[in-house]
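> Just dropping this structure here.
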Amino acid sequence: MATTIDQTSIKSLHFHQVIRLIITIIFLAFLFLIGPTSSMNHHLHESSSKNTMAPSKRFLLQPSTPSSSTMKMRPTAHPRRSGTSSSSARKRRREFRAEAHEVPSGPNPISN
């Protein structure tokens, strides 16, 4: 018995519908498995963070002085030593109190 072209196309159409149905079922099963798991993880994360951290209340300390007053934080002056200064002290003074030096004008030549 030979099958006709019409019967072959019907079998092919039926095969594609079955494959499509199987893929749809697998996809839906995957979604149903992932959906509750992710919401469960989110719920567990929320409940664990609530359980591990005790509710905290913030207490502000009352200032001992009124906020309008300020604290004087000036450094105390140290008396300078008289006499000969060491060579390292002279070197430091010369290094940090350098005279004016030439500064190039224009764009930075290094970055160009």
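Cβ from N, Cα, C; glycine included.
Don't expect the noted substitutions in this model, because it carries the original residues.
Here's the feature list from Swiss-Prot:
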MUTAGEN   Pro107 to Ala  Impaired repression of tracheary element differentiation
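Could you tell me the structural context for the features on the list?
Pro107 (mutagenesis position) is surrounded by 8 other CB atoms, counting those within 10 A of its CB over all protein chains shown.
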> If H, G and I count as helix, E and B as strand, and all else as coil, what does DSSP give for Pro107 (mutagenesis position)?
coil
